[in-house]
Amino acid sequence: MTNFFIPPASVIGRGAVKEVGTRLKQIGAKKALIVTDAFLHSTGLSEEVAKNIREAGLDVAIFPKAQPDPADTQVHEGVDVFKQENCDALVSIGGGSSHDTAKAIGLVAANGGRINDYQGVNSVEKPVVPVVAITTTAGTGSETTSLAVITDSARKVKMPVIDEKITPTVAIVDPELMVKKPAGLTIATGMDALSHAIEAYVAKGATPVTDAFAIQAMKLINEYLPKAVANGEDIEAREAMAYAQYMAGVAFNNGGLGLVHSISHQVGGVYKLQHGICNSVNMPHVCAFNLIAKTERFAHIAELLGENVSGLSTAAAAERAIVALERYNKNFGIPSGYAEMGVKEEDIELLAKNAFEDVCTQSNPRVATVQDIAQIIKNAL
């Protein structure tokens, strides 16, 4: 039996952000708390969204304190503001950091306690505060998922919180919000989306439904990510990547992830590194480890990513997937290893132990020991 989770409503395309006030009104909201980061707030985007909400006859407050790799401290501060402002809905603006922060605020505001109490799978008892997630980057897919990743500031460990109840009520994906994003951010978020599609396609929980989303996401990313990097104002490329990251998010939300994310959660949490780049660095090494478990699928991935596999055996074609990922990293100027990013060999044991315990490890296609994971991280240095 397959369970499939997706936001009850999704609005995708140019100008979609103008739907926010109408959508909030439809779900019965009276006052929304906008959750965003300081930079997006400084651009005036949150005020534009707030204006749209007010024009729909609703009240609004703004919490512009979402941060990369959001921590429990920001979540709890947001919960306090949500309650002080007497809000009954949340609007997140940004990428995964804003969306995950809003999901976590909505969870704790409705269920009590601390976000740290909800680490793991299906630990949420009551319905959460509705979230309208407005995406400004093509990468995390967080607007589609039942996952929030929050850093435990005391333990310096990323805590995945997974529960269908935290899936946003409405996902808004507007490519016009993605134009003019710098190439570096486009690369990091685009490679994050690619990692979602690849891991979902080979995950233990993959189904024909998730396969369809993952395959189409890989096709679009292979064609349009280089174009979006080369010209951030290419609206066709931005729109294609908007759809790709949405589909990749749906795929991994229902099919699962794997060691790419288990490892990057730890590396990013300890060293405060960009999530998409952490994924990119370890992805060739994780895929090399997983090849024997999903050889035919990796052969297909190689083809989807532009490798010529004609005349090759399935095993040889599968290895071309690793070549493709290394090509992506080289072409996009991604560091060749974690050492360049400041990761220290003496931390590998702790990183591997925490990655082994990460919930994403459960859906990796090949069973891995702590020692296996340590070797993968060492290879990625």
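Each Cβ is built from the backbone N, Cα and C atoms, and glycine gets one as well.
According to Swiss-Prot, the features are:
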- Gly13 to Ala: Shows a reduced dehydrogenase activity (MUTAGEN)
- Gly15 to Ala: Shows almost the same dehydrogenase activity as the wild-type (MUTAGEN)
- Asp88 to Asn: Shows almost the same dehydrogenase activity as the wild-type (MUTAGEN)
- Gly95 to Ala: Shows a 10-fold decreased affinity for NAD and NADH and a strongly reduced dehydrogenase activity. Completely insensitive to the stimulating effect of the activator protein Act (MUTAGEN)
- Ser97 to Gly: Shows an increase of the dehydrogenase activity and a decrease of the affinity for NAD and NADH. Completely insensitive to the stimulating effect of the activator protein Act. It does not bind NAD (MUTAGEN)
- Ser97 to Thr: Shows an increase of the dehydrogenase activity and affinity for NAD and NADH (MUTAGEN)
- Asp100 to Asn: Loss of dehydrogenase activity. It still binds NADH (MUTAGEN)
- Lys103 to Arg: Loss of dehydrogenase activity. It does not bind NADH (MUTAGEN)
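The mutagenesis positions listed here are Gly15, Gly95; among them, Gly95 has the most other Cβ atoms within 10 Å of its own Cβ. In sequence order, Ser92, Val128, Val131, Ser142, Ala148, Val161, Ile166, Pro168 are the residues of the chain that are 6 or more apart from Lys103 (mutagenesis position) and have a CB within less than 8 Å of its CB. For the mutagenesis positions Asp88, Asp100, the greatest number of Cβ atoms within 10 Å around a candidate Cβ is found at Asp100. Across the structure, Gly15 (mutagenesis position) and Gly95 (mutagenesis position) are spaced 18 Å apart at their Cα atoms. Least crowded of the mutagenesis positions (Gly13, Ser97), judged by neighbouring Cβ atoms within 10 Å of its own Cβ: Gly13. Separating the Cα atoms of Asp100 (mutagenesis position) and Asp88 (mutagenesis position) is a whole-number distance of 17 Å. Separating the Cα atoms of Ser97 (mutagenesis position) and Gly13 (mutagenesis position) is a whole-number distance of 22 Å.
For the pair formed by Asp88 (mutagenesis position) and Gly13 (mutagenesis position), distance between Cα atoms is given as 27 Å, rounded to the nearest Å. A Cα-Cα distance of 16 Å separates Gly95 (mutagenesis position) from Gly13 (mutagenesis position). DSSP classifies Gly13 (mutagenesis position) as coil under the three-state reduction.
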